[in-house]
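Engineer: Okay, handing you the structure first.
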Amino acid sequence: MNDKPNKWIFIPILAILFVMIGYQYVCPAGGQACHFRTGDKLVRIAPLATPDPTTDDLYREQDPEEDNPPKCASKFNFTERDLTRDVDFNIKGDDVIVFLHIQKTGGTTFGRHLVRNIRLEQPCDCKAGQKKCTCHRPGKQESWLFSRFSTGWSCGLHADWTELTNCVPVIMDKRQPPKRKRNFYYITMLRDPVSRYLSEWKHVQRGATWKTSLHMCDGRSPTQDELPTCYNGDDWSGVTLHDFMDCPSNLANNRQVRMLADLSLVGCYNLSTMNESERNPILLASAKSNLKNMAFYGLTEFQRKTQYLFERTFHLRFISAFTQINSTRAANVELRDDMRSRIEQLNMLDMQLYEFAKDLFLQRYQFVRQRERQEERLKRREERRWIRERRVNQSKEPIVENQTRVTTTEDYASQVVRW
């Protein structure tokens, strides 16, 4: 019997053993010499987070999307001016941040961040049991923040853009000495229209009405004929989603567009001034323009990015990081496709506004992140150049020979202090 084939089998086995031994030598266990790729990312063990990380670290450690956000083609032609938001906010001067709080957009949480979570020279004074905080400028008895949790509903419950822009300057002049010029920086929060609509339905179902809202426009509130109520009695408790959607005068429909648009452009709440086909494009265009020109707006679905952009816009830092909470009442609603389609149809203007807002928001975020990375690269480049120049200058310095040390001939004992 021929044994040569059996001998040839040992050759590849020995080769494999040789490769394995060599690999263990070149790439020992736990070594950093070799990396393996999964897809396009290196597989590695992330370093342990520090006990008290800065907010910048939190962006990188807890949200991997932050460092490399997906770049998608935009359907909107935003200019660099649209993307640039760098407010020279002077908290010690006459500048005022005005928070436009749209229902069920996470505004309550964001409003609390403004009064409790900003690192300030003179923090807001929030006393237990009180709904409002005192947010004064350093060394002055003047407020720098106009919001629910600082000045209260001074312009009416959930006042909209039309109300605030006409009311805030008057209120501020009444409460504080009139100024020749105050800078009012308007901010707001937006939310996915379907989620926001469902959240409002759930809130109304539990008894909320907001019936004390003024809805002031062109100097007056709407009449009962212009804005009829959707229910009889004190509230709409227990309302079904079908009934909620069936009310044609339900202000939940396209609420975000209505609260951000200049309603005086369409005759306020008087629907007889123009038909719907004329009214809707004007409202949407006005809401987009006002939103784009605001100092800042955030999105409920992007809490960390909202925090990041606010900090970079106003040059104010939050003490603790924002938290993304996706387990909401709206998220727990089981919604059929036909029901979702109807909600989207009822909120068609809000759907278009949110698409616009989300695109602009993410582009602003990418723009600021890219600008920061460029500044960091330039800073590192300048540091390296400074180090190189320093080394060159040191190499050109003349070498001084060590001089012979002069030894003293005095007796050591004479140098000892006698106590």
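Even glycines carry a Cβ here, placed using N, Cα and C.
Residues annotated as active site, proton acceptor in Swiss-Prot: H158. Taken from Swiss-Prot, the feature 3'-phosphoadenylyl sulfate binding site applies to 101-109, R191, S199, 323-325, 329-330, supported by experimental evidence. If you look up Swiss-Prot, you'll see K131, K132, R148, W153, H158, H203, W210 marked as substrate binding site. Among the mutagenesis experiments that Swiss-Prot reports, H101 to A is described with the note: Significantly impairs catalytic activity. As a published mutagenesis entry, K104 to A appears in Swiss-Prot alongside the note: Significantly impairs catalytic activity. Quoted from Swiss-Prot, the note on mutagenesis experiment K131 to A is: Slightly impairs catalytic activity. Looking at Swiss-Prot, the entry for mutagenesis of K132 to A or E says: Significantly impairs catalytic activity. Annotation of the published mutagenesis R148 to A in Swiss-Prot: Moderately impairs catalytic activity; the original residue is retained in the structure shown. The note that Swiss-Prot attaches to the published mutagenesis W153 to A is: Moderately impairs catalytic activity. Under mutagenesis, Swiss-Prot gives H158 to A with this note: Abolishes catalytic activity.
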Engineer: Determine, from DSSP, whether R148 (mutagenesis position) sits in helix, strand or coil.
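Structural biologist: Its secondary structure by DSSP: coil.
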Engineer: Please identify, among the mutagenesis positions K132, R148, W153, H158, the one with the smallest Cα-Cα distance to Q103 (3'-phosphoadenylyl sulfate binding site).
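Structural biologist: The smallest Cα gap between Q103 (3'-phosphoadenylyl sulfate binding site) and any of the mutagenesis positions is with H158.
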Engineer: I'd like the Cβ neighbour count for S199 (3'-phosphoadenylyl sulfate binding site), meaning other Cβ atoms within 10 Å of its Cβ, all protein chains included.
Structural biologist: 23
Engineer: Could you say which of the mutagenesis positions K132, H158 has its Cβ with the most other Cβ atoms inside 10 Å?
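Structural biologist: Checking each of K132, H158, the winner is H158.
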Engineer: For H203 (substrate binding site), list the number of other Cβ atoms lying within 10 Å of its Cβ atom.
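Structural biologist: The Cβ of H203 (substrate binding site) has 17 Cβ neighbours within 10 Å.
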Engineer: Using a 10 Å radius around its CB, how many other CB atoms surround T109 (3'-phosphoadenylyl sulfate binding site)?
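Structural biologist: Other Cβ atoms within 10 Å of T109 (3'-phosphoadenylyl sulfate binding site): 14.
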Engineer: Within a 10 Å radius around the Cβ, which one of these mutagenesis positions has the most neighbouring Cβ atoms: K104, R148?
Structural biologist: K104
